[in-house]
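Participant: One structure coming up, written as structure tokens, with questions to follow.
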Amino acid sequence: MAESAGASSFFPLVVLLLAGSGGSGPRGVQALLCACTSCLQANYTCETDGACMVSIFNLDGMEHHVRTCIPKVELVPAGKPFYCLSSEDLRNTHCCYTDYCNRIDLRVPSGHLKEPEHPSMWGPVELVGIIAGPVFLLFLIIIIVFLVINYHQRVYHNRQRLDMEDPSCEMCLSKDKTLQDLVYDLSTSGSGSGLPLFVQRTVARTIVLQEIIGKGRFGEVWRGRWRGGDVAVKIFSSREERSWFREAEIYQTVMLRHENILGFIAADNKDNGTWTQLWLVSDYHEHGSLFDYLNRYTVTIEGMIKLALSAASGLAHLHMEIVGTQGKPGIAHRDLKSKNILVKKNGMCAIADLGLAVRHDAVTDTIDIAPNQRVGTKRYMAPEVLDETINMKHFDSFKCADIYALGLVYWEIARRCNSGGVHEEYQLPYYDLVPSDPSIEEMRKVVCDQKLRPNIPNWWQSYEALRVMGKMMRECWYANGAARLTALRIKKTLSQLSVQEDVKI
């Protein structure tokens with residue numbers, strides 16, 4: 001009887017203490033969301049990497065219904081965690097593992113529905129048992145948790161030691177290896193999927209930040225230095241962890257590396273004790289984005305063709321599917337615009353910002369995409385995205401939307417082409433038809449209802465290169481996505497134009 005009474009007072013106390021703490025584990029990329037009766041400031045919701053729990057019990061004659069999170073580290077022993085156990089006479093507890101699965105009502109344990117027929121007084125021996133039992137069990141739980149944490153730490157340190165002893169890693173980061181050597185190794189590696197994770201961590205944690213060069217909705221972009229070379233460091237805020245993970249994942253797709261796609265170097269999460277910084281390290285291009293470049297400079301016909309052809313080459317490589325054991329899935333960008341294309345020293349483009357990209361698995365014919373039709377920048381959205389008629393289950397639909405946006409980028413480039421001393425000032429597409437920050441409704445009215453497109457000047461017809469560019473733009477802007485050019489067709493047309501204009505690529 002003493003043991004039963006001790007458990008009766010201990011388990012409700014543990015459940016109440018756990019509910020008071022919110023029970024949330026470390027936030028992860030796929031955190032589990034649970035109902036939480038004590039999380040007033042978090043809208044009665046908590047996040048965990050473990051399980052959701054709901055429990056009902058009587059304490060001092062009062063009925064308590066508790067919902068909370070159980071961190072993964074506290075789900076011990078495996079398969080039958082203490083926190084998830086019920087007792088026929090003491091409490092009713094249920095653990096589950098899907099979002100908000102603990103929003104259920106449990107029945108009060110049957111033992112609490114009956115009044116004891118023969119109440120008895122507790123003697124000294126019973127009191128000792130009541131006090132000692134819960135204390136012993138609490139110490140047992142603490143010891144188990146400590147052993148589990150210690151085990152995971154030993155496994156982690158062993159992995160680090162193995163990484164450091166890996167001769168391939170030692171070779172990758174020998175002291176005389178420069179940034180140029182590292183980039184060359186990336187370009188010539190067989191997998192084309194990036195550096196080993198250990199090397200990425202080491203590179204990221206030895207970069208010295210120099211100056212901030214840009215800001216966006218995700219965070220900041222810095223110029224950094226590593227072994228005498230410049231790198232670009234995109235620093236995500238902690239609330240953008242999903243975006244950081246997604247972009248790093250896309251950049252490390254097998255066979256993605258291409259001269260016209262921004263070169264990925266490393267990804268790392270840096271914890272300074274106060275907050276976590278999420279880093280994405282890539283090649284640095286001093287000209288910045290195509291948007292910045294066109295605002296500062298005009299371009300020659302040769303420069304226009306190089307920019308347009310390299311952008312088409314990068315997009316064609318993204319869209320292309322390579323079948324085989326070392327194959328590459330088709331990738332659609334979904335946020336193509338002049339601010340997401342960088343200009344290299346040689347006047348060529350490199351497509352960047354793949355955080356919203358989707359990949360297509362040709363074997364299963366599936367697309368890894370969140371169920372959200374409206375993404376990207378409103379000004380560059382294709383008609384089918386604006387009016388929500390895009391077929392989200394068909395990968396070609398996303399490629400067609402990219403082509404529409406590429407046509408708008410070409411319009412921005414061609415306006416800045418200096419032909420015979422004539423050029424126009426830089427403007428964004430639809431600058432004369434919508435406000436500086438247009439809404440979906442404003443863009444839909446112009447693009448879908450009125451079927452308007454950016455103006456192509458008549459004087460472009462006087463120059464073969466501008467005439468070809470204008471014709472391609474119109475074929476990129478068709479309302480019917482299936483009628484638009486493909487990236488590969490655009491690349492071939494511009495390659496022929498470069499030969500005609502004697503452009504050295």
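Glycine residues also receive a Cβ, built from the backbone N, Cα and C atoms like all the rest.
If you look for the noted substitutions, you won't find them, since the model keeps the original residues.
Remember, it's a predicted structure, so these values are computed and weren't measured experimentally.
Grabbed the feature section from Swiss-Prot, which reads as follows:
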ACT_SITE  Asp335  active site, proton acceptor
BINDING   Ile213, Gly214, Lys215, Gly216, Arg217, Phe218, Gly219, Glu220, Val221, Lys234  ATP binding site
DOMAIN    177-206  domain 'GS'
DOMAIN    207-497  domain 'Protein kinase'
MUTAGEN   Leu40 to Ala  Increases binding to activin
MUTAGEN   Ile70 to Ala  Decreases binding to activin
MUTAGEN   Val73 to Ala  Increases binding to activin
MUTAGEN   Leu75 to Ala  Decreases binding to activin
MUTAGEN   Pro77 to Ala  Decreases binding to activin
MUTAGEN   Thr206 to Val  Leads to constitutive activation
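Tell me about the setting of these features in this model.
Facilitator: Over all protein chains present, the Cβ of Asp335 (active site, proton acceptor) has 19 other Cβ atoms lying within 10 Å.
The Cβ of Val221 (ATP binding site) has Ile212, Ile213, Gly214, Lys215, Ala232, Val233, Lys234, Ile235 as same-chain neighbours under 8 Å, each 6 or more residues away in sequence.
Note on the domain 'GS' (177-206): mean pLDDT across this stretch is 64.
Counting Cβ atoms from all protein chains shown, Leu40 (mutagenesis position) has 8 others lying within 10 Å of its own Cβ.
When other Cβ atoms within 10 Å of the Cβ of Val73 (mutagenesis position) are tallied across all protein chains shown, the result is 14.
The secondary structure of Leu75 (mutagenesis position), as reduced to three states from DSSP, is coil rather than helix or strand.
The Cβ of Pro77 (mutagenesis position) has 9 neighbouring Cβ atoms from other residues within 10 Å, across all protein chains displayed.
Within 10 Å of the C-beta of Thr206 (mutagenesis position) there are 12 other C-beta atoms, taking all protein chains into account.
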Participant: If you measure every Cα to Cα distance among Ile213, Gly214, Lys215, Gly216, Arg217, Phe218, Gly219, Glu220, Val221, Lys234, the residues said to bind ATP, what is the biggest one in Å?
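Facilitator: Taking every pair of listed residues, the largest Cα separation comes to 14 Å.
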Participant: List only the single closest residue to Asp335 (active site, proton acceptor), chosen from the recorded positions Leu75, Arg217, Gly219 by CA-CA distance.
Facilitator: Arg217
Participant: Roughly how many angstrom lie between the C-alpha atoms of Val73 (mutagenesis position) and Leu40 (mutagenesis position)?
Facilitator: 24
Participant: When the Cα-Cα distance from Leu40 (mutagenesis position) is computed for each of the recorded positions Ile70, Leu75, Thr206, Arg217, Gly219, which gives the smallest value?
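Facilitator: Going through Ile70, Leu75, Thr206, Arg217, Gly219 one by one, the Cα closest to that of Leu40 (mutagenesis position) is Ile70.
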Participant: For Arg217 (ATP binding site), name the DSSP secondary structure in the helix/strand/coil scheme.
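Facilitator: Going by the DSSP assignment, Arg217 (ATP binding site) belongs to neither helix nor strand, so it counts as coil.
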